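A.B. asks: Can you keep this structure in mind? I'll have questions shortly.
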Amino acid sequence: MTDQAFVTLTTNDAYAKGALVLGSSLKQHRTSRRLAVLTTPQVSDTMRKALEIVFDEVITVDILDSGDSAHLTLMKRPELGVTLTKLHCWSLTQYSKCVFMDADTLVLANIDDLFEREELSAAPDPGWPDCFNSGVFVYQPSVETYNQLLHVASEQGSFDGGDQGLLNTFFNSWATTDIRKHLPFIYNLSSISIYSYLPAFKAFGANAKVVHFLGQTKPWNYTYDTKTKSVRSEGHDPTMTHPQFLNVWWDIFTTSVVPLLQQFGLVQDTCSYQHVEDVSGAVSHLSLGETPATTQPFVSSEERKERWEQGQADYMGADSFDNIKKKLDTYLQ
């Protein structure tokens, strides 16, 4: 269908790698819809040419920054300010209906059935389920809606300093009016939710259609071993509880995206791709040899407590589920 599209956004060359993997995963699962990507002037001309190979339409837009630095600081994610550029997706009136997907999402199955949904359809946010997560949503492009969103952005801003707060303010009836607009969680499976509700993931995770790599560390920031075809563990990263989704991301990246980047001179060759700052200062590593063992520094109980309170628990080490269970067992005996 030429009047419907999957839409994503990249504001720099680092996120463009995510967009390339997303687009490749949509094609891999044989979508019949067009693919469009919004880019900002910060995306290099060379990377834009690479995007044009995967996407049917590459559209440059001006950055609309919320400027809400206090809220962004509170969220510890100041880069989210520029994601208000997502509002431009409502101006794509050449399409009758679209599905927006963040560049840090990955498609695991055909999801063309999302176009049967109405605006605004989205999955609950794992942090506050009465709000929807704006990483995946169905919408209908409209100049009127676009202008109304700009007005809300200007007059009210965003309660979280990013696009999700603004969109939840605008579509404020999502939580209560129509359950049909609540997408199942499998259409926007948060990678950080896997650890927090492991039993549900074990029961339903096999049905996941889209995984969303929330958090500061993105798939392209990890180290990948081409021999084992697996991502190296990163200490207390909860995403590594079930790294299979990261491995799928990297498999698509190495087989479909790296050759494209090589074609445009963004990387020289696979063998020299270890520890190379290939695009816009963002490092993607391919570990071609032995992965050196790392020793974890000693952390006092007070430091551990402080890290817990800041949401930085060592999920893969001292604060793993098995270690917590052992500690609880000593008290219950």
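Every residue, even glycine, has its Cβ placed from backbone N, Cα and C.
For LEU9, THR11, ASN12, TYR15, ARG77, ASP102, ALA103, ASP104, HIS212, GLY215, LYS218, the entry in Swiss-Prot reads UDP binding site. Here Swiss-Prot flags LEU9, 11-12, TYR15, ARG77, LYS86, 102-104, 133-134, ASP160, 163-164, GLY215, LYS218 as UDP-alpha-D-glucose binding site. Experimental mutagenesis is annotated in Swiss-Prot for THR83 to Ser, with the remark: No effect on autoglucosylation. THR83 to Met appears in Swiss-Prot as a published mutagenesis result, with the remark: Loss of autoglucosylation. Swiss-Prot gives this note for the published mutagenesis LYS86 to Gln: Nearly abolishes enzyme activity. The Mn(2+) binding site annotation in Swiss-Prot covers ASP102, ASP104, HIS212. Quoted from Swiss-Prot for the published mutagenesis ASP160 to Asn or Ser: Reduced trans-glucosylation activity by at least 260-fold and reduced UDP-glucose hydrolytic activity by 4 to 14-fold. Mutagenesis annotation in Swiss-Prot: ASP163 to Ser, described as Loss of self-glucosylation activity and 18 to 30-fold reduction in its ability to trans-glucosylate maltose. Reduces UDP-glucose hydrolytic activity by at least 190-fold; the structure shown retains the original residue. According to Swiss-Prot, the mutagenesis experiment ASP163 to Asn carries the annotation: Loss of self-glucosylation activity and ability to trans-glucosylate maltose. Reduces UDP-glucose hydrolytic activity by at least 190-fold. Here the residue is the original one, but Swiss-Prot notes a mutagenesis experiment at this spot, TYR195 to Phe or Thr: Loss of self-glucosylation. No loss of catalytic activity.
Situate these features within the shown structure.
C.D. replies: In this structure, LYS218 (UDP binding site) belongs to neither helix nor strand by DSSP; it is coil.
Sequence-distant contacts (6 or more apart, same chain, Cβ under 8 Å) of LYS218 (UDP binding site) comprise ALA14, TYR15, GLY18, ASP104.
Taken residue by residue with DSSP, LYS86 (mutagenesis position) is part of a helix. Its Cβ placed at the centre, LYS86 (mutagenesis position) has 25 other Cβ atoms within 10 Å.
Under DSSP, HIS212 (UDP binding site) is assigned to a strand (E or B) in the three-state scheme. Within the same chain, residues at least 6 positions away in sequence whose Cβ sits under 8 Å from that of HIS212 (UDP binding site) are ASP102, ASP104, THR105, ASN133, GLY135, VAL136, ASN188, LEU189, SER190, SER191.
Classification of ASP160 (mutagenesis position) by DSSP places it in coil, neither helical nor stranded.
Cβ neighbour count for ASP163 (mutagenesis position) (all protein chains, 10 Å cutoff from its Cβ): 26.
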A.B. asks: So which recorded positions out of LEU9, ASN12, LYS86, ALA103, SER134, GLY215 end up within 10 angstroms of ASP163 (mutagenesis position), measuring C-alpha to C-alpha?
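C.D. replies: LYS86, SER134, listed in sequence order.
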A.B. asks: Using CB atoms and a 10 A radius, I'd like the single residue among the binding-site residues ASN12, SER134 with the highest neighbour count.
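C.D. replies: Most Cβ neighbours within 10 Å: SER134.
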A.B. asks: Cα within 10 Å of LEU9 (UDP binding site): which of the recorded positions LYS86, SER134, ASP160 qualify?
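C.D. replies: Within 10 Å Cα-Cα: LYS86.
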A.B. asks: What residue among the recorded positions ASP102, ASP104, ASP160 has the most other CB atoms lying within 10 A of its CB?
C.D. replies: ASP102
A.B. asks: Other residues with Cβ within 8 Å of the Cβ centroid of ASP102, ASP104, HIS212 at the Mn(2+) site?
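C.D. replies: Neighbours within 8 Å of the Cβ centroid, excluding ASP102, ASP104, HIS212: GLY18, MET101, ALA103, THR105, GLY135, VAL136, PHE213, LEU214.
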